[in-house]
Amino acid sequence: MFRWERSIPLRGSAAALCNNLSVLQLPARNLTYFGVVHGPSAQLLSAAPEGVPLAQRQLHAKEGAGVSPPLITQVHWCVLPFRVLLVLTSHRGIQMYESNGYTMVYWHALDSGDASPVQAVFARGIAASGHFICVGTWSGRVLVFDIPAKGPNIVLSEELAGHQMPITDIATEPAQGQDCVADMVTADDSGLLCVWRSGPEFTLLTRIPGFGVPCPSVQLWQGIIAAGYGNGQVHLYEATTGNLHVQINAHARAICALDLASEVGKLLSAGEDTFVHIWKLSRNPESGYIEVEHCHGECVADTQLCGARFCDSSGNSFAVTGYDLAEIRRFSSV
């Protein structure tokens with residue numbers, strides 16, 4: 001069972017964007033950072049374990065040549081082997097900051113030359129893979145940035161061309177030294193998934209076709225791809241082959257966020273039906289097939305959810321954001 005803990009107030013509310021919550025745990029400092037997007041700004045908050053807000057500040061998208069301020073599409077902390085960077089994407093470009101958000105170390109402007117006059121230009125979908133940070137774009141390309149151990153000498157090292165539709169989300173997991181391992185998956189507005197092997201050069205391993213609905217959120221855990229779709233379903237695929245093992249009718253409306261507690265294999269799903277569910281993923285020791293068990297369901301009444309994240313790697317607490325909701329709601333197990 002989970003209970004509603006003390007909420008963390010926001011200055012505004014959360015924009016109606018999928019995956020609109022990022023969480024960074026800082027156990028050494030007994031702090032948790034939260035990041036939420038609202039229009040042209042991103043709100044960064046730090047809170048003590050009891051949910052007591054300690055600090056709050058705003059980041060704004062870098063101005064371009066346009067008349068109106070650019071809208072932010074996502075904010076996400078990327079945990080690299082040697083540093084943590086905060087990445088902010090917008091309709092203008094990609095901004096990278098030190099983890100506290102005070103120092104910008106890199107700016108990449110989006111090239112709108114290939115876009116048609118009626119096509120929106122934006123970046124969306126952020127994940128760290130080794131010493132790389134991968135960011136999706138409106139064109140379907142994934143930009144791969146090589147991150148140094150310190151300093152601002154960040155380099156765009158590669159562009160991955162597996163998609164024809166805008167990227168929605170990217171998920172990664174450590175490769176753990178295995179050969180030919182599938183350690184990154186990208187999703188797009190058509191529901192297509194591309195599975196990659198990271199490295200000095202990223203390699204496309206397989207494509208998992210869509211079926212007419214977008215895939216707003218995707219996660220990867222021990223070779224299992226969890227994909228949340230616009231029809232409320234969660235699909236579990238074998239990453240190396242792309243084979244579908246499990247199909248869950250998880251929500252009555254579109255899924256807006258997935259997250260994984262990596263230590264225990266718990267999957268968090270949030271949908272526009274106001275529900276949050278927790279699932280336990282595992283493999284049958286004899287057949288190797290993927291299995292799933294429903295652990296918990298929570299209704300956040302009268303709220304269009306748009307973000308959900310575990311607050312710890314063991315899945316004992318989670319937080320959610322909602323459109324027009326001026327707080328981050330926290331839940332913990334009892």
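Placement of Cβ uses the backbone N, Cα and C atoms for every residue, glycine included.
Here the original residues are kept at every noted site.
Here Swiss-Prot notes a mutagenesis experiment, Trp107 to Ala, with the remark: Decreases cross-linking. According to its DSSP assignment, Trp107 (mutagenesis position) is in a strand.
Mutagenesis annotation in Swiss-Prot: Trp196 to Ala, described as Slightly decreases cross-linking; the structure shown retains the original residue. In this view, Trp196 (mutagenesis position) is surrounded by 24 other Cβ atoms within 10 Å of its Cβ, with every protein chain counted.
The Cβ of Trp221 (mutagenesis position) has 19 other Cβ atoms within 10 Å, all protein chains considered. Looking at Swiss-Prot, the entry for mutagenesis of Trp221 to Ala says: Decreases cross-linking.
Other C-beta atoms found within 10 angstroms of the C-beta of Trp279 (mutagenesis position) number 23, with every protein chain shown included. Experimental mutagenesis is annotated in Swiss-Prot for Trp279 to Ala, with the remark: Abolishes cross-linking. Decreases ERK signaling pathway activation. Abolishes inhibition of EGF receptor degradation after EGF stimulation.
Quoting Swiss-Prot on the mutagenesis of Lys280 to Arg: Decreases cross-linking. Abolishes ubiquitination. Secondary structure at Lys280 (mutagenesis position), as computed by DSSP, is strand. Cβ-based neighbour count (10 Å, all protein chains) for Lys280 (mutagenesis position) stands at 16.
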Trp196 (mutagenesis position) to Trp279 (mutagenesis position) - Cα separation in whole Å:
25
Surrounding CB atoms that lie within 10 Å of the CB of Trp107 (mutagenesis position), all protein chains:
13
Expressed to the nearest Å, what is the distance separating Lys280 (mutagenesis position) and Trp221 (mutagenesis position) at their Cα atoms?
12
Do you know offhand how many angstrom separate Trp279 (mutagenesis position) and Trp221 (mutagenesis position) by C-alpha?
13
